[in-house]
Amino acid sequence: MKFVDEASILVVAGDGGNGCVSFRREKYIPKGGPDGGDGGDGGDVWMEADENLNTLIDYRFEKSFRAERGQNGASRDCTGKRGKDVTIKVPVGTRVIDQGTGETMGDMTKHGQRLLVAKGGWHGLGNTRFKSSVNRTPRQKTNGTPGDKRELLLELMLLADVGMLGMPNAGKSTFIRAVSAAKPKVADYPFTTLVPSLGVVRMDNEKSFVVADIPGLIEGAAEGAGLGIRFLKHLERCRVLLHLIDIDPIDGTDPVENARIIISELEKYSQDLATKPRWLVFNKIDLLDKVEAEEKAKAIAEALGWEDKYYLISAASGLGVKDLCWDVMTFIIENPVVQAEEAKQPEKVEFMWDDYHRQQLEEIAEEDDEDWDDDWDEDDEEGVEFIYKR
């Protein structure tokens, strides 16, 4: 299936149902009084994370999701039925962004996690709600409020422990093939990898980690050169980055300059990503003899001002790969993921307020108090129906 990691959709919650103006008419009950029921609340729109999905391709074709409107109230104090909710299932790792405000509404990081993205409208009040000691035959009601409407950007971000960085043809895909069962395409030309891929590295029956391979970066990627830097977002949740450097590039480029290009593009994309733990890994040492490879790696590290440990491996032959993987496993065990607090669901939507109905009733009561001595007829059935809007 085609890998799609971005999609824009429209979500519209249901409007609230209107209240009803009605009076009880029954034999032998001359003054039945008001019996208009309230409307039903509008349906909500929810996001739900599903671990069985791995792409957003479905939302390239289906872009609009609308919840059901609440039914209007009816006579005999019948309340309208609440509108049905709509649930949109997305892959685990999806970030939901409100395109109107640029606000991140939530990150779907766990299977079954739900996120409210559009709140349904409040129900309107029937005329029964407006009955008082001075207004026995109210002809007032309120309409339901509109449901929330948002344009959302969905961004799928892979969940991995380790991320691979490097220029095209640095050997990232060869490495992930060597340490996991993943089989990304490998060839001797740049940009063989076009989409991110995941591989599970199993060290033993109880220890494993997930590694993410993304397309290579080149100079100017931040400005859109090559495949750009859009895939770097898949590394944001990684705990450590493996920066693969081709120790002896076949195209004759300078490994030091290549490494600096990667660092520069990281900083242009995100300072947070640039400050993540990053390990220097020199690949393709099988092309040189051992002493020459060690001397060249040391010279490159010094030129980069690298003072931490670095690794020499050959992904093709497996030389040094196992030791690197065990060190990564140890790092992951010693640095467990700090569970971020789940984003709190907003209890209100901007145009909603919890005391909406209370305010409506207070306003009607004030008007009734002002007009308490006006002439009015309880049996007048031809009066005007009042609709209060907010």
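Placement of Cβ uses the backbone N, Cα and C atoms for every residue, glycine included.
So, quick note: what you're seeing has the original residues, none of the substitutions.
Note that the coordinates shown come from a computational prediction; the quantities given were computed from them, not determined experimentally.
Quoted from Swiss-Prot, the note on mutagenesis experiment Arg60 to Ala is: Slight increase in accumulation of pre-50S ribosomal subunit. While the structure shown retains the original residue, Swiss-Prot records the mutagenesis experiment Gly93 to Asp with this note: No effect on persister cell formation upon overexpression. Under the heading domain 'OBG-type G', Swiss-Prot lists 160-333. For 162-284, the entry in Swiss-Prot reads domain 'G', with the evidence type sequence analysis. As a published mutagenesis entry, Gly166 to Val appears in Swiss-Prot alongside the note: No increase in persister cells upon overexpression, does not induce hokB expression, supports normal growth. According to Swiss-Prot, the GTP binding site annotation covers 166-173, 191-195, 213-216, 283-286, 314-316, on the basis of sequence analysis. Swiss-Prot documents Pro168 to Val as a published mutagenesis change and attaches the note Increased sensitivity to HU upon overexpression, supports normal growth, no effect in mazEF/relBE or tonB deletions. No effect on persister cell formation upon overexpression. The annotation that Swiss-Prot gives for the mutagenesis experiment Ser173 to Asn reads: No effect on persister cell formation upon overexpression. If you look up Swiss-Prot, you'll see Ser173, Thr193 marked as Mg(2+) binding site. One mutagenesis experiment catalogued in Swiss-Prot, Gly216 to Ala, is accompanied by this note: Increased sensitivity to HU upon overexpression, supports normal growth, no effect in mazEF/relBE or tonB deletions. No effect on persister cell formation upon overexpression. Under its mutagenesis entries, Swiss-Prot includes Arg237 to Cys with the note: Increased sensitivity to HU upon overexpression, supports normal growth, no effect in mazEF/relBE or tonB deletions.
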Within 10 Å of Gly93 (mutagenesis position) (Cα-Cα), which of the recorded positions Gly166, Arg237, Lys284? Arg237
From the Cα of Arg60 (mutagenesis position) across to the Cα of Pro168 (mutagenesis position), what is the distance in angstrom? 29
State the Cα to Cα distance, in Å, between Lys172 (GTP binding site) and Gly166 (mutagenesis position), rounded to an integer. 7
If I restrict to non-local contacts, at least six residues apart, and a C-beta distance under 8 angstroms, what lies near Ser314 (GTP binding site) in its own chain? Asn283, Lys284, Ile285, Asp286, Gly320, Val321
Gly166 (mutagenesis position) versus Pro215 (GTP binding site) - Cα distance in angstrom: 9
Measuring Cα to Cα, how far is Arg60 (mutagenesis position) from Arg237 (mutagenesis position) in Å? 25
Drop a 10 Å sphere on every Cβ of the mutagenesis positions Gly93, Gly166, Pro168 and tell me which sphere holds the fewest other Cβ atoms. Pro168
In this structure, which of the recorded positions Arg60, Lys172, Arg237, Lys284 has the fewest other Cβ atoms within 10 Å of its Cβ? Arg60
CB contacts for Asn169 (GTP binding site) [other CB atoms within 10 A, all chains]: 22
